[in-house]
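What follows is a single structure, written as structure tokens, with notes after it.
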Amino acid sequence: MVNPTTSEVQPTMGVKIFSAGVSACLADIITFPLDTAKVRLQIQGEGQASSTIRYKGVLGTITTLAKTEGLPKLYSGLPAGIQRQISFASLRIGLYDSVQEYFSSGRETPASLGNKISAGLMTGGVAVFIGQPTEVVKVRMQAQSHLHGIKPRYTGTYNAYRVIATTESLSTLWKGTTPNLMRNVIINCTELVTYDLMKGALVNNKILADDVPCHLLSALVAGFCTTLLASPVDVVKTRFINSLPGQYPSVPSCAMSMYTKEGPTAFFKGFVASFLRLGSWNVIMFVCFEQLKKELMKSRQTVDCTT
């Protein structure tokens, strides 16, 4: 992600992974209500999720959830979300530069677009497989409603892991890996590569210095591009993960059912919520990530100088 100047020390792989994990967790805590609103909007209109309550827009969904199910509902599934970022974002973001450098080893020129995309594909794919159980639990906790006397499927995050593994199967914790892999390959490549290219263009053309305003603008552009490309796969992933056993035989059948029953616009349900969430998440995560890397390396230099 644009190498630091010669006067700066390159962050180590450990610093990048730690910084990515901490920054992603902070971003998740702040933006989680938007993510919950996105999930509710995405499953709206689905058979098992239908109810007398209709969600209208992002703020309307958040307000309705707070009024009908209580403010804590906006953070239902947060522990799984934090676990997801620790196991997922720390790897896909923290390893991106190192994998990119590996693909570019032996070359004096900067990493090509192909190398950047390859790095995004590899880190995103590995992270999805490791973090998929946390994604399944997070989505199900966000989707379940406590209204109309409906008994919730899960009483908490760890109860959800246990119930899913014992009543469905252990493999169900990896349910939806295919659409989630597709989604996160798109997200990882688009998000990291767009951020990398945008930041590089701003810094190399001396439009902005490699500082907070540059990181903020690059993150916003990356967030919009990512949401636009990933939204259809994201909706299918959410529907499939949240589905009851046997409701959809496969991922394609889930997508086809959405198309025939709700039309093509169903694939962009919750788009505004997705952008608000991903855009703000990107800004918080990337700005914190860049600053934390710098501060950790400064601290390390200070320690090295005193020893």
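Including glycine, each Cβ sits where the backbone N, Cα and C put it.
Original residues only: the substitutions mentioned are not part of this model.
Sequence annotations record features per position, and here Swiss-Prot assigns fatty acid 16:0 binding site to K56, K269. According to DSSP, K56 (fatty acid 16:0 binding site) is assigned to coil rather than to any helix or strand.
In the three-state DSSP scheme, C25 (mutagenesis position) is classed as helix. Within the same chain, the residues at least 6 positions away from C25 (mutagenesis position) whose Cβ sits under 8 Å from its Cβ are I82, Q85, I86, listed in sequence order. Under the heading of mutagenesis, Swiss-Prot lists C25 to A and annotates it as follows: No effect on UCP1 activity in thermogenic respiration.
Annotation for C189 (mutagenesis position): spatial neighbours I117, G120, L121, G124, criterion Cβ-Cβ under 8 Å with sequence separation of six or more. Mapped onto three states, the DSSP output places C189 (mutagenesis position) in helix. C189 to A appears in Swiss-Prot as a mutagenesis experiment; the accompanying note says: No effect on UCP1 activity in thermogenic respiration.
Long-range C-beta contacts of C214 (mutagenesis position), restricted to its own chain and to partners at least six residues apart, with a cutoff below 8 Å, comprise K199, L202, V203, L208. One mutagenesis experiment named in Swiss-Prot is C214 to A, and its note says No effect on UCP1 activity in thermogenic respiration.
While the structure shown retains the original residue, Swiss-Prot records the mutagenesis experiment C225 to A with this note: Decreased UCP1 activity in thermogenic respiration. Sequence-distant neighbours of C225 (mutagenesis position) (same chain, 6+ residues apart, CB-CB distance under 8 A): T190, E191, T194. According to its DSSP assignment, C225 (mutagenesis position) is helical.
Among the mutagenesis experiments that Swiss-Prot reports, C254 to A is described with the note: Decreased sensitivity to activation by noradrenaline in thermogenic respiration. Secondary structure at C254 (mutagenesis position), as computed by DSSP, is helix.
Spacing of K56 (fatty acid 16:0 binding site) relative to C254 (mutagenesis position) is 23 Å (Cα to Cα, whole number). Listed in sequence order, V236, R239, F240, S243, Y248 are the same-chain residues at least 6 apart in sequence whose CB falls under 8 Å from the CB of C254 (mutagenesis position).
Of the binding-site residues K56, K269, K269 has the largest number of other Cβ atoms within 10 Å of its own Cβ.
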